[in-house]
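Enquirer: Here it is, the structure, as structure tokens.
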Amino acid sequence: MNNFGNEEFDCHFLDEGFTAKDILDQKINEVSSSDDKDAFYVADLGDILKKHLRWLKALPRVTPFYAVKCNDSKAIVKTLAATGTGFDCASKTEIQLVQSLGVPPERIIYANPCKQVSQIKYAANNGVQMMTFDSEVELMKVARAHPKAKLVLRIATDDSKAVCRLSVKFGATLRTSRLLLERAKELNIDVVGVSFHVGSGCTDPETFVQAISDARCVFDMGAEVGFSMYLLDIGGGFPGSEDVKLKFEEITGVINPALDKYFPSDSGVRIIAEPGRYYVASAFTLAVNIIAKKIVLKEQTGSDDEDESSEQTFMYYVNDGVYGSFNCILYDHAHVKPLLQKRPKPDEKYYSSSIWGPTCDGLDRIVERCDLPEMHVGDWMLFENMGAYTVAAASTFNGFQRPTIYYVMSGPAWQLMQQFQNPDFPPEVEEQDASTLPVSCAWESGMKRHRAACASASINV
């Protein structure tokens, strides 16, 4: 396990009674009299530990391998490494990051079915053996570059009910799977298991059942060909926040019986998964500052009974956009909703508004329409559930820098992380400590932020 002390974490350790919300307000207050009101994140590492406890309870047979691509922030990876999770890496760079933090190669799966030969060789030279494939060409590459690899066959699934579909790009059909297994046997390459991914934002948990059933078929094919497969990877697609139609426990409530049916506990099959957004989405809150404002007058309709306020809309420009943190709107099908840092007056008027990023691109729009009280340059907007597929894909287009991330952790969360590193960590401690962890940036009832009335839903995770 990775033993490290507070000094190794670039993290603010919260005093008793303080939460991530307090740090966010503190950072805003610190720059209130300055012109440098840059966008920033507050990330609650304790929220990630709470998610891990929740995972252990909901999917006790499934070992999580965190999808590094979702958020490769070093503090996130290090926190999860301390809990003993594995890691789903998609490239040489991600493998380097994870191994630089002391994670052994046995806790890494190179889960990219289409790999560059030089990166396959890098994995071989650094002890990473588990890797996925879905084609004969990939088999040939691995046979030459990493003959001792432990291969996992990625199969296609019905991801028609997912927001982000992956089977259009990855996965072998059942018919092709048999041919690939036979070819792997000819090449003397060891196939140790099967993987699949039902897609992100899956709205039908029965998709998992069908995929697990298909995986069982491929296991049986493997046995007929002569492989003794022992690994099932059920992929990702687990929600990372509560503002979704299908809750995490609703999904796991369907997965567990399917696993027991097709891969019972006495089958000798190890089961892993590749959660990404599940762990990090709700841990991050983004604060952006209004840097410009434009009033747009609507064309007069001639109606006498129209409220004068309805004749204008507001355009707000903030210092992060779709080329930065909000790339999730373009690439992850996210719908974001702002929170107001200042509580509006009860009788304050609301206006039709739109929110735009800082770049020169006319497509840099964050929210097409929402109802907000009139705001001003220098005011702050907050966006919750911004930990997944945001900072990892942010660019510096137009010279706009990525927001700073301020990590926080409570005392109980820190103690829990130390307990995770104890090999004798008892299951009963897990539930006991879950309730002691503080609420993160999903504000407690007495401190709730005022939520703007937007046409779009909260971020889709």
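Glycine too: its Cβ is placed from the backbone N, Cα and C atoms.
Every residue here is the original one, so none of the noted swaps is modelled.
Got these off Swiss-Prot a minute ago, pasting:
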ACT_SITE  Cys360  active site, proton donor
BINDING   Ser200, Gly237, Glu274, Pro275, Gly276, Arg277, Tyr389  pyridoxal 5'-phosphate binding site
BINDING   Tyr331, Asp332, Asp361  substrate binding site
MUTAGEN   Cys360 to Ala  25% decrease of in vitro nitrosylation level
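So where do these features actually land, and what's packed around them?
Expert: Take the CB of Cys360 (mutagenesis position) and look out to 10 A: across all protein chains shown you find 8 other CB atoms.
Around Arg277 (pyridoxal 5'-phosphate binding site), a 10 Å sphere centred on its CB holds 27 further CB atoms from the protein chains shown.
In the three-state DSSP assignment, the secondary structure recorded for Asp361 (substrate binding site) is coil.
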Enquirer: So among the binding-site residues Tyr331, Tyr389, who's got the most Cβ atoms within 10 Å?
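Expert: Of the binding-site residues Tyr331, Tyr389, the highest Cβ count within 10 Å belongs to Tyr389.
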Enquirer: What other residues of this chain sit with their CB within 8 A of the center of the CB atoms of Ser200, Gly237, Glu274, Pro275, Gly276, Arg277, Tyr389, the recorded pyridoxal 5'-phosphate site?
Expert: Ala67, Cys70, Gly236, Phe238, Gly240, Tyr278, Ala388
Enquirer: Can you grab the distance from Asp332 (substrate binding site) over to Tyr389 (pyridoxal 5'-phosphate binding site)? Cα atoms, rounded to a whole Å.
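Expert: That separation, Cα to Cα, works out to 7 Å.
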Enquirer: Which is it, of Glu274, Asp332: the one of these binding-site residues whose Cβ has the most other Cβ atoms within 10 Å?
Expert: Glu274
Enquirer: Report the nearest neighbour of Tyr331 (substrate binding site) in space among the binding-site residues Ser200, Glu274, Gly276, Arg277, Tyr389, comparing Cα positions.
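Expert: So, of the listed binding-site residues, the one sitting closest to Tyr331 (substrate binding site) is Tyr389.
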